[in-house]
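Single-structure report; data block below.
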Amino acid sequence: MDLQSMPQKPAEAFPLIAALDLGSNSFHLCLAKANIHGEVRILERLGEKVQLAAGLDEERNLSEEATQRGLDCLRRFAQFISGMPQGSVRVVATNALREARNRSDFIRRAEEVLGHPVEVISGREEARLIYLGVANSMPDSGGRRLVSDIGGGSTEFIIGQGFESELRESLQMGCVSYTQRYFRDGKITPARYAQAYTAARLELMGIENSLRRLGWQQAVGASGTIRAVALAIKAGGHGNGEISPDGLAWLKRKVLKLGDVEKLDLEGIKPDRRTIFPAGLAILEAIFDALELEQMVHSEGALREGVLYDLVGRHQHEDVRERTISSLMQRYHVDPEQASRVEAKALKVLAEVGDAWELNGELHRDLLSWGARVHEIGLDIAHYHYHKHGAYLIEHSDLAGFSRQDQQMLSLLVRGHRRNIPADKLAEFAEEGDKLVRLCIVLRFAILFHHIRGTQEMPSVRLKAEPKSLSVTFPEGWLEANPLTQADFAQEAEWLKRVGYSLNVR
């Protein structure tokens, strides 16, 4: 199929868009919807282990058996994209098909099954798309990221900042190819592991210096192998989901002691990943040692998410979380004028009480800003208990760019913007718990202040915050002339007593 002949229609104009990633180890499908704000909302994810790379012979021809495994998987995927128009589906193939001398035969047959063109992308293009997927799935760290993705036949390295990758490399080492080379019979010995590790270190020598010269502030892993390692280390009690040298060393000892892939019955390692796990672990250890990494975090977003965002064509330098919040407001028909009023007042109050209440962190400001903008999304469901509806929507939605913890905190902020503040739930965040209670109080104040939704100009007030109290002084005689506001704040004082805070209004 001729890619140039595909209609150049904006992705958001399609009811659905899809990305297929034909990897060396697994095939993946993501079905999504894009909107005019550039947000991609994942509707369905499918993945199957195909191990295409295991079907490459010494002459780099793909076996008929491996080809059939791939085509059988694509036939199942085809049911999801049947009838989708040209331009709404992008199919990319990576290392195994880059290497296969007879790839044209597989591609022809795959296109007949799918009805859409298959692109074999270069290692560096793969790296670019991986980075795009990561950047759109994690909060902007403010500095450079090093992203590593251990695939079945290759491993990609990208350094970038914001939504732009600056350096992209692809090395010929992967968990399937190294399994074929060093762990073919499933036996795990120190000697074999050392061979795999050394081979990876030799591959890395060619790019170590260029990566170090550019530098990075955060290391991110974006593959199933890295996710499995992180889960296994966490299950073993060595961290909270991040990967560290100590955690890797513990896991390596554990794997070598077990000695056989059939015995790798460890939490986090799925049965269908056991055969390739030792090879992936050796590659990851080599990456840590070669680049002297102290920590790596895992990103759920990677190649297929990058393909979707590339299909949409949105590459602005922006915090993806801002785009997500804007999309929530649109989706649930939030009144933008009221949201803007509440946000402006909340941020003004934060500036006044931030020092006294230790709310000077960037995340505090972000959470308050986001909470002010989306606190009314539950109204789109029903007015009764709308704060609970809104909290549920935030907690259980896929919010691009948000960490799970940030999403939970935002959900509780929305839950606590009226009636009872969920202090017991907020307390689960340890020392941040009381600060989150204070953020709730700030947001609630801003909402009460604009309860009349802009129908009346509100006065300037003086605020004084103490550890367990907030004093508010209105202009003389104003409250008496505005009994609704007076009643609102009297009721609010009763709610705040329940969480140990006093509200003094005069």
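Note: Cβ is positioned from N, Cα and C throughout, glycine not excepted.
Feature annotations, reproduced from Swiss-Prot:
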- Glu126 to Ala: Almost loss of hydrolase and transferase activities (MUTAGEN)
- Asp149 to Ala: Almost loss of hydrolase and transferase activities (MUTAGEN)
- Gly151 to Ala: Almost loss of hydrolase and transferase activities (MUTAGEN)
- Task: Quick one: give me the count of other CB atoms within 10 A of the CB of Asp149 (mutagenesis position).
- Result: 27
- Reported as an integer number of Å, what is the Cα distance between Glu126 (mutagenesis position) and Asp149 (mutagenesis position)? 10
- Query: Any idea what DSSP makes of Asp149 (mutagenesis position), helix, strand or coil?
  - Reply: strand
- Fewest neighbouring Cβ atoms within 10 Å: which of the mutagenesis positions Glu126, Gly151? Glu126
